[in-house]
Amino acid sequence: MARYLGPKLKLSRREGTDLFLKSGVRAIDTKCKIEQAPGQHGARKPRLSDYGVQLREKQKVRRIYGVLERQFRNYYKEAARLKGNTGENLLALLEGRLDNVVYRMGFGATRAEARQLVSHKAIMVNGRVVNIASYQVSPNDVVSIREKAKKQSRVKAALELAEQREKPTWLEVDAGKMEGTYKRKPERSDLSADINEHLIVELYSK
């Protein structure tokens, strides 16, 4: 399955919620009618079965983190093997992706932009360049912008934008040095209440 390259707002309208695929310079409800389905007049959303609700939740989370279907299923399998709550383990694995950590630290305005920084070798982990977006960041790892990439206007713009967002408590960021520390894995209470991971577990448990 190829990565989706179409209109980002269309995906948010399909899921009926902001997937944070755009930079956030303007509120998403000023860009499109988020409550309406895609299409000129917004097709009426059908009443979903239990399976349909579970599938939509999985698609929503997968799109938020920019993960392909096969990758997402593999994350679920790994989450199920780990001790503890499978749903919470799944979210922790997704949050631990390098592209997501770069976004959370404010170095990228969106996860897609953060992923691009990683693939363009602009990101270092503990002083070494890592260009794999799915790389799992571990507690106490230091993530930083390479010296030659610090002058990029998009990085500076992203950091300014990040000042308007709530700062994650599991990260410690020095915006001046353009580096941050992944202090710990986020707990469920740290993350969005708009995600219902239990529906995803129910979907894959069938």
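Glycine is treated like the rest: Cβ placed from N, Cα and C.
Original residues only.
Pulled from Swiss-Prot, these are the features on record:
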DOMAIN    96-156  domain 'S4 RNA-binding'
VARIANT   Gln54 to Leu  Streptomycin resistant. Also confers streptomycin independence on streptomycin-dependent S12 mutant P91D
VARIANT   Gln54 to Pro  Confers streptomycin independence on streptomycin-dependent S12 mutant P90R. A RAM mutant
VARIANT   Ile200 to Asn  Confers streptomycin independence on streptomycin-dependent S12 mutant P91D. A RAM mutant
VARIANT   Lys206 to Asn  In JB221; fast-growing suppressor of streptomycin resistant mutant S12 K42N. A RAM mutant
VARIANT   Lys206 to Thr  Confers streptomycin independence on streptomycin-dependent S12 mutant P90R. A RAM mutant
- Given the variant positions Gln54, Lys206, which one's Cβ is surrounded by the fewest other Cβ atoms within 10 Å? Lys206
- What Cα-Cα separation, expressed in whole Å, is found between Gln54 (variant position) and Lys206 (variant position)? 11
- Neighbourhood of Ile200 (variant position) by C-beta distance under 8 A, where only residues 6 or more apart in the same chain count: Gln54, Glu57, Lys58, Val61, Tyr76, Gly87, Leu90
- Item | Local confidence of the domain 'S4 RNA-binding' (96-156) - pLDDT mean | 97
- What DSSP gives for Gln54 (variant position), in three states, is helix
